[in-house]
Amino acid sequence: MAASASAAAGEEDWVLPSEVEVLESIYLDELQVIKGNGRTSPWEIYITLHPATAEDQDSQYVCFTLVLQVPAEYPHEVPQISIRNPRGLSDEQIHTILQVLGHVAKAGLGTAMLYELIEKGKEILTDNNIPHGQCVICLYGFQEKEAFTKTPCYHYFHCHCLARYIQHMEQELKAQGQEQEQERQHATTKQKAVGVQCPVCREPLVYDLASLKAAPEPQQPMELYQPSAESLRQQEERKRLYQRQQERGGIIDLEAERNRYFISLQQPPAPAEPESAVDVSKGSQPPSTLAAELSTSPAVQSTLPPPLPVATQHICEKIPGTRSNQQRLGETQKAMLDPPKPSRGPWRQPERRHPKGGECHAPKGTRDTQELPPPEGPLKEPMDLKPEPHSQGVEGPPQEKGPGSWQGPPPRRTRDCVRWERSKGRTPGSSYPRLPRGQGAYRPGTRRESLGLESKDGS
């Protein structure tokens, strides 16, 4: 009973409830109080402070919410002070306000100090009723004689900057409204049109565009840049480095790289003559002269491909009068100009050699070989089957020459039935008489020996 009586007497002596009632009668709805459980938990007092501008809200550019946590030992203990939702104040200003309010609280220990703390906060805001920071549109600070405005959400802009922003947003909203007109007509629920919003917090803006446009444009101070000695030294060093890299090809020219594959059609290139083209006037020359000119021409030698390992071609003398000289000349030119092609079949023509003395060696293992008829008269000397190099229209095997007189690849072998015409004296069923075995020029066991003798003689 005695403890409860002492607690009741202590609560009656506590000055906080009576002080809160006085504050509520002064600030009315601006003050919010969260009462604790007697003296066991602290009370919390919230109040939003503005500069004293004779209730002219348009001239109030700064504000903050003051929070006081009153302990149970109040007034013999200082309340905990904090600031929430500051507008137009820098961090340094907020820190200064907290320090000033702390000094006031310590000076009023043992007495009612809540009213003094609230009024001191208002006084500081009145003295600093200039927004601190930058215009978020132009990113420049506010000067004393510049025309700026404050939104209901306590964000600050130059009047000229805000007018330009509002005009731009109205044009965008108009364009979006035209695009979404059909969607709004078919929509079941009508969406409320959204006006111009604050560029910081997206709250709807209330503005007078005419008055904002009439405001003068803010004059920003022009700061002349003066490089220091260190910056000038660095510029010279980078300039020398750039020149050195450019001389060594380390700098990529974007314009040159962009136009590397650009083809201009204003100046057409000169028509290039085909390298494989042969003058028509050379057609009247004999094949030997034409072959010599083609072999000595550097253009033809550079364009012709390297010779391929093809089988040696053997061309026998044809019966004179079978073809005209003009056709032979055309075939000679075609064989010299066309590159050699490998054989399409799986087999390759075996290499044949014509040894000296007129002996003709046939490949081993061939059964259906055609032998030449015996001569009518006695054979006085061996007949050389090699054609003359300057015979008209006759193609011979390529002759081996020095390394500096290469005449191109050997002519391509063409399977032309016209070149191997049947003689007029032969009939479809006739054949050449065969020689007895062992009496011909062919010796089965002497092929390798004859080849070895040729290599030793160097012929």
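Cβ coordinates come from backbone N, Cα and C, glycine included.
Just so you know, the substitutions we noted aren't modelled in this structure.
Quick look at what Swiss-Prot annotates:
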{"type": "DOMAIN", "residues": "18-128", "note": "domain 'RWD'"}
{"type": "BINDING", "residues": "C135, C138, H158, C161", "note": "Zn(2+) 1 binding site"}
{"type": "MUTAGEN", "residues": "I137 to A", "note": "Strongly reduced E3 ubiquitin-protein ligase activity, slightly reduced binding to UBE2D2"}
{"type": "BINDING", "residues": "C153, H155, C198, C201", "note": "Zn(2+) 2 binding site"}
{"type": "MUTAGEN", "residues": "C159 to S", "note": "Reduced activation of NF-kappa-B"}
{"type": "MUTAGEN", "residues": "C161 to S", "note": "Strongly reduced activation of NF-kappa-B"}
{"type": "MUTAGEN", "residues": "Y165 to A", "note": "Decreased E3 ubiquitin-protein ligase activity, increased binding to UBE2D2"}
{"type": "MUTAGEN", "residues": "P199 to A", "note": "Decreased E3 ubiquitin-protein ligase activity without affecting binding to UBE2D2"}
{"type": "MUTAGEN", "residues": "Y242 to A", "note": "Decreased binding to UBE2D2"}
{"type": "MUTAGEN", "residues": "Q245 to A", "note": "Decreased binding to UBE2D2"}
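Of all the mutagenesis positions in the record (C161, P199, Y242), the one with the smallest CA separation from C153 (Zn(2+) 2 binding site) is P199. Here is what falls inside 10 Å of the CA of P199 (mutagenesis position) among the binding-site residues C138, H155, H158: H155. For the domain 'RWD' (18-128), the mean pLDDT of the prediction comes to 88. Of the candidate recorded positions, C135, Y165, C198, C201, the one lying closest to Y242 (mutagenesis position) when CA atoms are compared is C135. Report note: the Zn(2+) 2 site is defined by C153, H155, C198, C201, and the residues of the same chain whose CB lies within 8 Å of the CB centroid of those residues, excluding them, are T151, P152, Y154, P199, V200, R202, E203. DSSP places the residues of the domain 'RWD' (18-128) in helix, strand and coil in these numbers: 47 helix, 27 strand, 37 coil. In this structure the C-alpha atoms belonging to H158 (Zn(2+) 1 binding site) and Q245 (mutagenesis position) are separated by 48 Å. One residue stands out among the mutagenesis positions Y165, Y242 for having the most other Cβ atoms within 10 Å of its Cβ: Y165. Each residue contributes its Cα atom, and for C201 (Zn(2+) 2 binding site) and C135 (Zn(2+) 1 binding site) these two points are 14 Å apart. Neighbour counts of Cβ atoms within 10 Å were taken for the recorded positions C138, C159, C161; the minimum is at C138. Between the CA atoms of C198 (Zn(2+) 2 binding site) and C135 (Zn(2+) 1 binding site) there is a gap of 12 Å, rounded to the nearest whole number. Sequence-distant contacts of Q245 (mutagenesis position), defined as residues of its own chain at least six apart whose C-beta falls under 8 angstroms from its C-beta, comprise I251.
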